[in-house]
Amino acid sequence: MQEYTNHSDTTFALRNISFRVPGRTLLHPLSLTFPAGKVTGLIGHNGSGKSTLLKMLGRHQPPSEGEILLDAQPLESWSSKAFARKVAYLPQQLPPAEGMTVRELVAIGRYPWHGALGRFGAADREKVEEAISLVGLKPLAHRLVDSLSGGERQRAWIAMLVAQDSRCLLLDEPTSALDIAHQVDVLSLVHRLSQERGLTVIAVLHDINMAARYCDYLVALRGGEMIAQGTPAEIMRGETLEMIYGIPMGILPHPAGAAPVSFVY
């Protein structure tokens, strides 16, 4: 197996952060340290504060109160380039990639290491090709991104994050527009990348069963408050899920011994 640099020391810590807009609190005071080198799923109902929290981690909006630390340093103390070398963010609504091939899209990930006028060298080309191979798109590297299937397109964007060589990936609903086969494809890829490279991954996920299967840790929000956190085995209990989603839910053991499977009564 090829050896990769392991980045399992990188993580975020939240100190009593909150987020408010006029007349409404979207995220109530929250303190939390995300497990380093693991996949953490942010789960909860629509409007629970998952994407708000992820955007704060990605510096797209500052907290109204409290402090966010990245590797024990205040988030605002990082320069834009240094932050991009540590953290890569994939929004739910992907920006257009019209006229770009997979290889050209993935190459954008090298921008934080050079800037707009920096030279693209042999080491960069190696990083790009490595990322394309890691996500299984080498045969499609010359194809236009717009011509790919939904799952292939999502893998191309993830390859761009890999080429960015960041230590933490922030993914906002990376499977929301995919069928179940492509959901499995993308989430298994994300989990494998985390294991092989020690990447810290924080992902907003709606499907609790997918989250339990592919995440190492779960953080549950309801109404802007964190109401549960723990391993999938700790979260996948009927009373806990009912508290998170507000409806009666049951649990069945997985026939193959994986994470338990939830269902609605």
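Placement of Cβ uses the backbone N, Cα and C atoms for every residue, glycine included.
Every residue here is the original one, so none of the noted swaps is modelled.
Residues or ranges marked as domain 'ABC transporter' in Swiss-Prot: 12-248.
What Swiss-Prot records for 44-51, 168-179 is ATP binding site. Other Cβ atoms within 10 Å of the Cβ of Thr175 (ATP binding site) number 26 in total over all chains.
Packing around Lys50 (mutagenesis position) is summarised by its Cβ count: 25 other Cβ atoms lie within 10 angstroms of its Cβ, all protein chains included. Among the mutagenesis results in Swiss-Prot, Lys50 to Gln has the note: Lack of activity. The residue drawn here is the original one.
Annotation of the mutagenesis experiment Asp172 to Glu in Swiss-Prot: Lack of activity. In the three-state DSSP assignment, the secondary structure recorded for Asp172 (mutagenesis position) is strand. All chains included, 21 other C-beta atoms sit within 10 angstroms of the C-beta of Asp172 (mutagenesis position).
In sequence order, Ser51, Gln92, Val204, Leu205, His206 are the residues near Glu173 (mutagenesis position), counting only same-chain partners six or more apart with C-beta under 8 A. Quoting Swiss-Prot on the mutagenesis of Glu173 to Ala: Lack of activity.
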Mean per-residue pLDDT computed across the domain 'ABC transporter' (12-248): 95
Spatial separation of Gly44 (ATP binding site) from Asp172 (mutagenesis position) - C-alpha basis, Å: 13
